[in-house]
Amino acid sequence: MKHINDYFWAKKTEENSRLLWLPLTQHLEDTKNIAGLLWEHWLSEGQKVLIENSINVKSNIENQGKRLAQFLGAVHDIGKATPAFQTQKGYANSVDLDIQLLEKLERAGFSGISSLQLASPKKSHHSIAGQYLLSHYGVDEDIATIIGGHHGRPVDDLDGLNSQKSYPSNYYQDEKKDSLVYQKWKSNQEAFLNWALTETGFNSVSQLPKIKQPAQVILSGLLIMSDWIASNEHFFPLLSLDETDVKNKSQRIETGFKKWKKSNLWQPETFVDLVTLYQERFGFSPRNFQLILSQTIEKTTNPGIVILEAPMGIGKTEAALAVSEQLSSKKGCSGLFFGLPTQATSNGIFKRIEQWTENIKGNNSDHFSIQLVHGKAALNTDFIELLKGNTINMDDSENGSIFVNEWFSGRKTSALDDFVVGTVDQFLMVALKQKHLALRHLGFSKKVIVIDEVHAYDAYMSQYLLEAIRWMGAYGVPVIILSATLPAQQREKLIKSYMAGMGVKWRDIENIDQIKIDAYPLITYNDGPDIHQVKMFEKQEQKNIYIHRLPEEQLFDIVKEGLDNGGVVGIIVNTVRKSQELARNFSDIFGDDMVDLLHSNFIATERIRKEKDLLQEIGKKAIRPPKKIIIGTQVLEQSLDIDFDVLISDLAPMDLLIQRIGRLHRHKIKRPQKHEVARFYVLGTFEEFDFDEGTRLVYGDYLLARTQYFLPDKIRLPDDISPLVQKVYNSDLTITFPKPELHKKYLDAKIEHDDKIKNKETKAKSYRIANPVLKKSRVRTNSLIGWLKNLHPNDSEEKAYAQVRDIEDTVEVIALKKISDGYGLFIENKDISQNITDPIIAKKVAQNTLRLPMSLSKAYNIDQTINELERYNNSHLSQWQNSSWLKGSLGIIFDKNNEFILNGFKLLYDEKYGVTIERLDKNESV
């Protein structure tokens, strides 16, 4: 290929008047080499086995998986060997560089290229051109489509590919096949293909293997990753224009890869003694439940999905981490994803996962990289500390072994890191049609997946969850589901999706009618095509919770009674507005110091501080206040390890009520005598189903009615958890109300509930990827053509989160306060406006985000809200565009009264109560 190095370019730029370029062959060689090194040093054993087993061998060539990965790297930019690409003007260079590179081509015999004016060069993007050329030269669709999609999106259909025939000049400069220049382009393109084949051990196109679709996705992701690394000029520098070749090619690849590679591949130990495993990892011996689980998994041959249903506080997290090591060893995984419902729960577990990661390293000199992935990860102090240490000397193990690799910190690459903690959205997006989706599949297919706090997922989110699990089944990736309150039909759907991904037909599975049992605790798992359940455990200590239905007008009396002679009273309600109203009322009566409030409408830094304060007050081993009222929304039920002496809650679906009950008498501590019996009060139960409007909007009448119907006067934990959840969510269990009008109201609510589910499922399917193709059929081809058709229109991470959760659009701003003639943070009385371009100050400011109330982001007014904010920022905060931390953000400055007028509303921020909103024309709260 030496002769081709002289004239085709892959990259070009200009730095300090130096004209730089990278010959196409050098970039292809770099990418091929990176693909080979990633195969050897980054891919998990399980991924390699998947690819090798997906190959339909056409020859006796060894290591066909690795060779195919390298071939893709070697040929991926063949579409750049076309006039359409070579005549492109550079984005970061003078015209002089463009001219000189075209002159190289002229001297090489491509006469007229300097003056060529193509009619439609953009119709033949080099990725599509690459697929078209490979197909033209005999490469099968399954491999050629990977090349066509290496910029993040495969072609939607063959029509788009076939249309390339209409642009012969884009490929050959001339439309006449017998012209010299046409033949010269053709012979050079063939030379690139033949070089790629020879370099990777294939004698001809006919020797290239056929490969199944799931493995195509992994190879596609691997190619994109290889290309991105090889395109990084810090790793692989460009050459001066007068250079045509790299002097020391082996040194170039070795140096470049070492600059990128900072962590070692995790190779899990094989433990025979499970007690030792727990002691070394967590510092304690396993409980009966944990030991039985690990012993069960140890006996399996080909495990896949494991569902753990057990009460709160039994140690499911440690059980999952121990089992993830066992599954990694059995299935050849080399990483972990731990997903939780919210940013707060992800933050809460990050330190524990980091410590486990440190412990699995043991006394080795291994270095492991870990990521915290959600919208507010930069606020997590533990993650920030790791970020500060990410420039450690990797040869010096004294400097720490768990760190953050910056290359994996981008939103497209974070899923590729070995150990990732984040919100469950990250996993749900495996099923969302998004550009560069193959990268996310590449990252998740090398890990054990743990999804914590899986309850009765919304029907919309379930579409993405079940599809993502189906793809994990196709990849043979272990999935661990943790839940305290899982409806039986949800358990069945999870298992069914995974088995379908494996290619196992549901009707062929024995004893499937047993899957919906209500035993508790319960382990459900597969071993190859068989499903098993474990329900025999050591009898657990029972805790009695007494349930009282509480009329709203008696709330004050119960709270006062709970405080008399000492006690911590918790109140969990379903809306922010109600929590604020209650907090104000009780503060007026009992004093500000007696009442704490937590919900999602605080400035982000304030919410995190409030969560920490709460854990210090009523968390494990906390020094508890003699008396306290703590009011909050659903954030209090989500993994905060807190303990109330008495708990009051709005009515909610049964599984969520039980989650809330999990915060009542959670720890074994000495309590005031009158609180020795656990009492749980439920607000908002109505015989006529006249539920609170805010609660109805959140949960719907149907589940509220069924929960109210089956809610007993006493719950025995943990024995009653599963039976109660199954009763509410088992729609086959019919209930009848004596009053005909009430029964009709219930049936109407059921119809509305069922319609809502159907609509949500239909809506979710719009941007959800299709099932993996395990076998070619007349309906579905064995390739990636059309895989991302109807791509989600917005590529931002925030929009993707909203899409997989079906969240209404919200507007987030950075909240500041007017100080003197400038502005500052609410927590500091200091004007920082003149130093806003200081990176330290800008980063601190960027952390103070606030989600505006929904009244400002309705379909009819969200555009106006954003337009007003943009005008305000252009006028008052234009300096932010000069800061990498603040560029693109929207800020608001509350006045001296903590007020801000926006789109016909007055916002008021209070450090105790959060943000509230009033409509200006009616002067009433919204």
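Glycine is no exception: its Cβ is also placed from the backbone N, Cα and C atoms.
It should be emphasised that the depicted structure is a prediction, and the values quoted were computed from it without experimental measurement.
Per Swiss-Prot, the feature Mg(2+) binding site maps to Asp77, His150. Under 8 Å, Cβ to Cβ, and six or more positions away along its own chain, Asp77 (mutagenesis position) finds Ala10, Leu24, His27, Leu28, Thr31, His126, Gly130, Asp227.
Classification of Pro311 (ATP binding site) by DSSP places it in coil, neither helical nor stranded. Remark: Pro311 (ATP binding site) has Ala484, Tyr520, Pro521, Gln540, Gly662, Leu717, Pro718, Ile721 as non-local neighbours, by Cβ distance under 8 Å and separation of at least 6 in sequence. Swiss-Prot lists Ala310, Pro311, Met312, Gly313, Ile314, Gly315, Lys316, Thr317 with the feature ATP binding site.
Feature annotation from Swiss-Prot assigns domain 'Helicase ATP-binding' to 297-504; the stated evidence is sequence analysis.
Marked as domain 'Helicase C-terminal' by Swiss-Prot: 551-745.
Listed in Swiss-Prot is the mutagenesis experiment Asp77 to Ala, annotated as follows: Loss of ssDNA nuclease activity, no effect on helicase activity.
Listed in Swiss-Prot is the mutagenesis experiment Asp227 to Ala, annotated as follows: Loss of ssDNA nuclease activity.
Where Swiss-Prot documents Gln290 to Ala as a mutagenesis experiment, the accompanying text is: Loss of ssDNA-dependent ATPase. For the recorded site, Gln290 (mutagenesis position), the DSSP three-state label reads helix.
Lys316 to Ala appears in Swiss-Prot as a mutagenesis experiment; the accompanying note says: Loss of ssDNA-dependent ATPase. For Lys316 (mutagenesis position), other Cβ atoms within 10 Å of its Cβ number 24.
Around Asp452 (mutagenesis position), a 10 Å sphere centred on its CB holds 22 further CB atoms from the protein chains shown. Classification of Asp452 (mutagenesis position) by DSSP places it in coil, neither helical nor stranded. Asp452 to Ala appears in Swiss-Prot as a mutagenesis experiment; the accompanying note says: Loss of ssDNA-dependent ATPase, loss of helicase activity.
For the mutagenesis of Glu453 to Ala, Swiss-Prot gives this note: Loss of ssDNA-dependent ATPase. The structure shown keeps the original residue. The number of other Cβ atoms within 10 Å of the Cβ belonging to Glu453 (mutagenesis position), over all protein chains shown, comes to 21.
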Cα-proximity to Ile314 (ATP binding site), 10 Å cut-off, over recorded positions His150, Gln290, Asp452, Glu453:
Gln290
Which chain-mates of Thr317 (ATP binding site) that are at least 6 residues away have a CB under 8 A from its CB, listed by sequence?
Ile349, Arg352, Asp452, Leu482
Filter the recorded positions His150, Gln290, Glu453 down to the ones within 10 angstroms of Gly315 (ATP binding site), Cα to Cα, kept in sequence order.
Gln290
Other residues with Cβ within 8 Å of the Cβ centroid of Ala310, Pro311, Met312, Gly313, Ile314, Gly315, Lys316, Thr317 at the ATP site?
Phe289, Ala319, Ala484
Please name which of the recorded positions listed here, His150, Gln290, Glu453, is nearest in space to Met312 (ATP binding site), Cα against Cα.
Glu453
Using a 10 Å radius around each Cβ and all protein chains in view, which of these binding-site residues has the most neighbours: Ala310, Ile314?
Ala310
What is the interatomic distance between the Cα atoms of Glu453 (mutagenesis position) and Lys316 (mutagenesis position), given in whole Å?
10
Quick one: of His150, Gln290, Ala310, which recorded positions lie within 10 angstroms of Lys316 (mutagenesis position), measuring between C-alpha atoms? Sequence order, please.
Gln290, Ala310
What are the non-local neighbours of Gln290 (mutagenesis position), defined as same-chain residues 6+ apart in sequence with CB under 8 A from its CB?
Tyr278, Gly315, Glu318, Ala319, Ala322
Euclidean distance between Cα atoms of Ala310 (ATP binding site) and His150 (Mg(2+) binding site), Å:
44
